[in-house]
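One structure is given below, encoded as structure tokens.
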Amino acid sequence: MKIFHVPCLQDNYSYLIIDESTGDAAVVDPVDPEKVIASAEKHQAKIKFVLTTHHHWDHAGGNEKIKQLVPDIKVYGGSLDKVKGCTDAVDNGDKLTLGQDINILALHTPCHTKGHISYYVNGKEGENPAVFTGDTLFVAGCGKFFEGTAEQMYQSLCVTLAALPKPTQVYCGHEYTVKNLEFALTVEPNNGKIQQKLAWARQQRQADLPTIPSTLEEELETNPFMRVDKPEIQEKLGCKSPIDTMREVRNKKDQWRG
């Protein structure tokens, strides 16, 4: 399995997932279809289907166009989201196969949108796990609670995604990492892992390189939204429960002007 970034718009990422045995490919959130198709051609891959994380235009806005450009392509999207151009709806636990060797598991991760899907991808033997989290989980952050609650985001981040293997690579929908880590330091100023990752992320961006992927293990160490069960964070924010802490961290992030 190979995964390639396709930078789009101002700070979006689409992704190309290639099964090396067959050259078959899936694309995640191809908002700029021409760019994604060019990447597939460069890597001599054949696009078979689209994995849409959620209905927002900067993720699903290229679906109709890619259907025109790639005959017989399938477009997957969450059954509870009104995904533009969707041909096949998926629900939590649905399984797909790409080529000969890649398994894909749909995970319902609502809150940013009510039907948001994250896609957990690995090889036939479970090797090289990766998860495409759209705007639910960012590196050191999470999406705004546009269509859901703190309870839902807690379930999505701290139960559903946190249960994946720790080496799982995290591929999210936007390059927000530096700002997210700067905010994370306001929550945990003495967290050395956050300090180290922020220094690295700044270097990456100065070199015009992506900060993605992260890993689930790194997120559990540095992402304040995945650390809301930590007593020291709850105490600092004056909260009594992980869900209250999730709500408070989101409120602080929404008001933060770093």
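Placed from the backbone N, Cα and C atoms, the Cβ positions cover glycine too.
Sequence unchanged from the original; the noted substitutions are absent.
What Swiss-Prot annotates here:
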type	residues	note
MUTAGEN	HIS54 to Asn	Binds normal amount of metal, but reduced enzyme activity
BINDING	HIS54, HIS56, HIS112, ASP135	Zn(2+) binding site
BINDING	ASP58, HIS59, ASP135, HIS174	Fe cation binding site
MUTAGEN	LYS144 to Ala	Binds normal amount of metal, but reduced enzyme activity
BINDING	LYS144, PHE145, PHE146, HIS174, GLU175, TYR176	substrate binding site
MUTAGEN	ASN180 to Ala	70% reduction in enzyme activity
MUTAGEN	ARG250 to Trp	Decreases the substrate affinity
Residues that sit under 8 angstroms from ASN180 (mutagenesis position) by C-beta distance, when 6+ apart in the chain
PHE138, VAL139, ALA140, GLY141, ASN223
Cα-to-Cα gap, HIS59 (Fe cation binding site) vs ASP135 (Zn(2+) binding site), nearest whole Å
9
Keeping only the recorded positions of HIS54, HIS56, ASP58, HIS112, ASP135, ARG250 whose C-alpha lies within 10 A of that of PHE146 (substrate binding site) yields HIS112
HIS54 (mutagenesis position): which of the binding-site residues ASP135, PHE145, HIS174, TYR176 is the nearest Cα neighbour?
ASP135
Residues near HIS174 (Fe cation binding site) in space but at least six apart in sequence (CB under 8 A)
ASP11, ASN12, TYR13, ASP135, PHE138
Sort out the sequence-distant neighbours of ARG250 (mutagenesis position) for me: same chain, 6+ apart, CB within less than 8 Å of its CB, listed by position.
CYS142, LYS144, PHE145, ALA150, MET153, PHE225
Cβ proximity for TYR176 (substrate binding site), under 8 A, sequence spacing 6+, ordered by residue number, returns ASP11, PHE138, VAL139, GLY141
For HIS56 (Zn(2+) binding site), write down the residues of its own chain that are at least 6 apart in sequence and whose Cβ falls under 8 Å from its Cβ; none is a fine answer.
THR113, ASP135
Given the binding-site residues ASP58, ASP135, GLU175, and counting only Cβ atoms in the protein chains shown, which has the most within 10 Å of its Cβ?
ASP135
Assigned element (helix, strand, coil) containing ASP58 (Fe cation binding site), judged by DSSP:
helix
Please give me the CB contact count at 10 A for PHE146 (substrate binding site), counting all chains in the structure.
13
